[in-house]
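As given in Swiss-Prot:
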type	residues	note
DOMAIN	15-300	domain 'Protein kinase'
BINDING	Leu21, Gly22, Thr23, Gly24, Gly25, Phe26, Gly27, Asn28, Val29, Lys44	ATP binding site
ACT_SITE	Asp145	active site, proton acceptor
MUTAGEN	Lys163 to Arg	Monoubiquitinated; when associated with E-177 and E-181
MUTAGEN	Asp166 to Ala	Loss of protein kinase activity
MUTAGEN	Ser177 to Glu	Full activation. Interaction with TRIM21 is enhanced; when associated with E-181. Monoubiquitinated; when associated with R-163 and E-181. Strongly promoted NF-kappa-B gene expression; when associated with E-181
MUTAGEN	Ser181 to Glu	Full activation. Interaction with TRIM21 is enhanced; when associated with E-177. Monoubiquitinated; when associated with R-163 and E-177. Strongly promoted NF-kappa-B gene expression; when associated with E-177
Amino acid sequence: MSWSPSLTTQTCGAWEMKERLGTGGFGNVIRWHNQETGEQIAIKQCRQELSPRNRERWCLEIQIMRRLTHPNVVAARDVPEGMQNLAPNDLPLLAMEYCQGGDLRKYLNQFENCCGLREGAILTLLSDIASALRYLHENRIIHRDLKPENIVLQQGEQRLIHKIIDLGYAKELDQGSLCTSFVGTLQYLAPELLEQQKYTVTVDYWSFGTLAFECITGFRPFLPNWQPVQWHSKVRQKSEVDIVVSEDLNGTVKFSSSLPYPNNLNSVLAERLEKWLQLMLMWHPRQRGTDPTYGPNGCFKALDDILNLKLVHILNMVTGTIHTYPVTEDESLQSLKARIQQDTGIPEEDQELLQEAGLALIPDKPATQCISDGKLNEGHTLDMDLVFLFDNSKITYETQISPRPQPESVSCILQEPKRNLAFFQLRKVWGQVWHSIQTLKEDCNRLQQGQRAAMMNLLRNNSCLSKMKNSMASMSQQLKAKLDFFKTSIQIDLEKYSEQTEFGITSDKLLLAWREMEQAVELCGRENEVKLLVERMMALQTDIVDLQRSPMGRKQGGTLDDLEEQARELYRRLREKPRDQRTEGDSQEMVRLLLQAIQSFEKKVRVIYTQLSKTVVCKQKALELLPKVEEVVSLMNEDEKTVVRLQEKRQKELWNLLKIACSKVRGPVSGSPDSMNASRLSQPGQLMSQPSTASNSLPEPAKKSEELVAEAHNLCTLLENAIQDTVREQDQSFTALDWSWLQTEEEEHSCLEQAS
């Protein structure tokens, strides 16, 4: 196996040597690929020049690696048969699992991470590395050299997994190795290691804190470009709570206990991790990692509390400000609204909380209903599930949104764009300018999401309104049909009643009741109300369609995307300059892009809020129409009940009339029904008794007529009996009905006699 810079391809059975993965002070790491199974492993071998002590510690490292089993520590593998024979020395090879994602340094060096990783990526990294360090410390192992180069990435089923490599057992820190080490790597070493003092597990706390700070901000916390000797003498002057020692563009060294901006953390995480970093970056090892709540070495438990936070992110659409709230599993939505009122001044009853799809939060569910697992997305999106806050007391939304404050160095070049800066200063400040333009674009996108959430909510309300409109129109048609039928029926009844009054039954009370029914149904129908509401809803529908057709109502890219891409390209070209061309330069071009981005942001925000105001007006109209439609539907329901009740009453009256009519035909009846009146019906036997007195004096034809009359008399008697039986049965079935509103039978007889 050759360790020269240009590797010659070697094979060992089915295994084929691939590229070099890394080169360290003690040897190289090479990727090997099994051509039959597709398996890949990383083989590490140390150089021959190791001292006897380091050779012994190297063998010890291999033994320890083989017994470690943890998802965040690179696992040892068996060295393929025959591969040890390819080694140029007698030191054993170390076979490890191969992680395809490369190391963390490569990840941090990506352009988009120049101002720190995304929030989701930071949280997963902190979780993984803390878990690995805990495991190592529980096994009485101190890493001592934790840095981005010693953390590799492996893509898991749901997210990236971070694994610690190079446990550092073969490293001997003497004065010579410190002087020849790369400047940057020494800053991850705890001060007591640099001072060659006794150390404990707290050396890993310092390294972890430095690593975490760099992942959050994009740069190391303490004078990253200084030489070791000057660095040590200056940084040791910091207070116990200082987590940043930086040099501004004027060369002034500043100490700070605050997490610097820009970074991609929300306000709650930034505050909590700032306090946690103060524990991890204490200069004195005995105090380092001591948490006020959990005591010595309590930093891991304190970090657990941070990682387990459940956060709700509320974007106040009135001000454009994001408010983040830690919530418990059982915290109610009402409790969250009370906290929102304290921060925003918007009363609870006026707060409307919408998710991105336009769905309102459900009052009976806990506040955690809008939280998803943000750790799974690795920060590739905006990293948070936003809930959009609207003030229902507002009819229109004014543009009150301003760009976020710029970092100090960016503000400096905005004032002096022609000022020449050193290359390392340009690299940092240009990265911050690009990040500022990215932030403007993301803030604009969030506001656009809020406007679209309001639009989606409007469409949901409009859909509900449309369904109610269709139901109202259908009910109106059905009611109209019933009313028309009833009016026609009552009109026919009145006409027929009028026709028979001369020879039939009359009742002023019945006539009055029918007239009152006719007047009562004239008040039913609600046709005018329905017509007016339909017209208003159609006008609203037109406004909503216009909103949807408007270019402002659709998600769009535009100038901010173009400016962000131009800034990225400028930054990329700066970083990729050859070392001999990394000279001083000004920032005029970057400043021009930033100023254009700010102008574009302000213009887009005005457009978004114009659209939002129109959306709110339409929603207000929809909300005003909903109860009116419900009221008309309710009134039509009552009208329908009224029509049914009147129809039932009318039917009962008709049956009562039939009863009265039947009671008048109990005696024999002669002649046609059309020729009978009440007085004649009252003397059914009178006609039949008259012909018998002169029957003997009649001629033969007259006798036959008399026989026919007698026969008719008998038939009338039979009919009278049948009618009486029928009336008796009807009397029994009608006894349960309330007939108090009609006249009694005696009153009816009296009226009939008077009429005759």
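Placed from the backbone N, Cα and C atoms, the Cβ positions cover glycine too.
Small disclaimer: the values here were computed from a predicted structure and weren't measured.
Counting every protein chain shown, the number of other Cβ atoms lying within 10 Å of the Cβ of Asp145 (active site, proton acceptor) is 20. When secondary structure is read from DSSP and collapsed to three states, Asp145 (active site, proton acceptor) falls in the coil class. Geometry remark: Asp166 (mutagenesis position) versus Asp145 (active site, proton acceptor), CA distance 8 Å. All protein chains shown were included, and the count of other CB atoms within 10 Å of the CB of Thr23 (ATP binding site) stands at 11. Between the recorded positions Leu21, Asp166, the minimum number of other C-beta atoms within 10 Å of a residue's C-beta occurs at Leu21. A distance of 14 Å separates the Cα atom of Asp145 (active site, proton acceptor) from that of Lys163 (mutagenesis position).
Here the CA atom of Lys163 (mutagenesis position) lies 18 Å from the CA atom of Thr23 (ATP binding site). Separation of the C-alpha atoms of Leu21 (ATP binding site) and Lys163 (mutagenesis position): 15 Å, rounded to the nearest whole number. Distance between Cα atoms for Gly27 (ATP binding site) and Lys163 (mutagenesis position): 20 Å, as a whole number.
Val29 (ATP binding site) and Lys163 (mutagenesis position) have their C-alpha atoms 16 Å apart, to the nearest angstrom. Using a 10 Å radius centred on the Cβ of Gly27 (ATP binding site) and all shown protein chains, the other Cβ atoms total 22.
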